[in-house]
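Below is one structure, written out as structure tokens, with a few remarks after it.
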Amino acid sequence: MDATTTAKRKRPAASDIADDAPTTVDEVSDAEVEEFYAILRRMRDATRRLGARPPPPRAPAWRPSFSWEDFADAPPKQAPPPPQQPADHERVAENATPPRRPAPGLDLNVEPPSDAPATPRSARAPA
């Protein structure tokens with residue numbers, strides 16, 4: 001390859017790109033900053049509350065105990081009674097979809113319960 005093709009492939013310098021791009025600074029209100037830190041506090045409180053639980057105790061190992069009666073032949077079962085036809089309103093209820101319940105999980109828009117210890121805020125000078 002000659003020098004002209006390699007010169008075309010070079011990337012422009014970073015300083016050239018920075019001069020062309022306009023720089024914008026978004027002004028953020030104190031309320032937005034407080035809301036952001038409130039969300040962070042709720043996340044930290046939730047992880048401490050949900051993640052700090054000790055593991056549940058293990059169930060003891062199952063140790064079956066058998067007796068000779070367990071292996072005896074079972075008496076013959078009686079035939080079940082014929083099924084009854086449900087009423088029309090029961091059929092509708094049977095085919096209806098159950099109401100949706102919200103999935104349990106972490107909702108950062110909900111304030112933590114009042115019985116949980118509050119996370120102390122750091123004391124910082126007002127701006």
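Heads up, the Cβ atoms here are built off N, Cα and C, so glycines get one too.
Nothing has been swapped: the model has the original residues at all the noted spots.
For the mutagenesis result GLU35 to Lys, the note given in Swiss-Prot is Slightly reduces NPR1/NH1 binding efficiency. Taken residue by residue with DSSP, GLU35 (mutagenesis position) is part of a helix.
Record note (Swiss-Prot), mutagenesis PHE36 to Gly: Slightly reduces NPR1/NH1 binding efficiency. The unchanged residue is displayed.
Using a 10 Å Cβ-Cβ cutoff, LEU40 (mutagenesis position) registers 12 neighbours. Swiss-Prot lists LEU40 to Gly among its mutagenesis entries, and the accompanying note reads: Slightly reduces NPR1/NH1 binding efficiency.
In the three-state DSSP assignment, the secondary structure recorded for TRP62 (mutagenesis position) is coil. Looking at Swiss-Prot, you'll find the mutagenesis TRP62 to Ala noted as follows: Abolishes interaction with NPR1/NH1 and repression of NPR1/NH1-mediated transcriptional activation of LG2; when associated with A-66.
Other Cβ atoms within 10 Å of the Cβ of PHE66 (mutagenesis position), summed over all protein chains shown, number 7. One mutagenesis experiment catalogued in Swiss-Prot, PHE66 to Ala, is accompanied by this note: Abolishes interaction with NPR1/NH1 and repression of NPR1/NH1-mediated transcriptional activation of LG2;; when associated with A-62.
Cα separation, GLU35 (mutagenesis position) to TRP62 (mutagenesis position), rounded: 51 Å.
Within 10 Å of the C-beta of PHE36 (mutagenesis position) we count 11 further C-beta atoms, all protein chains included.
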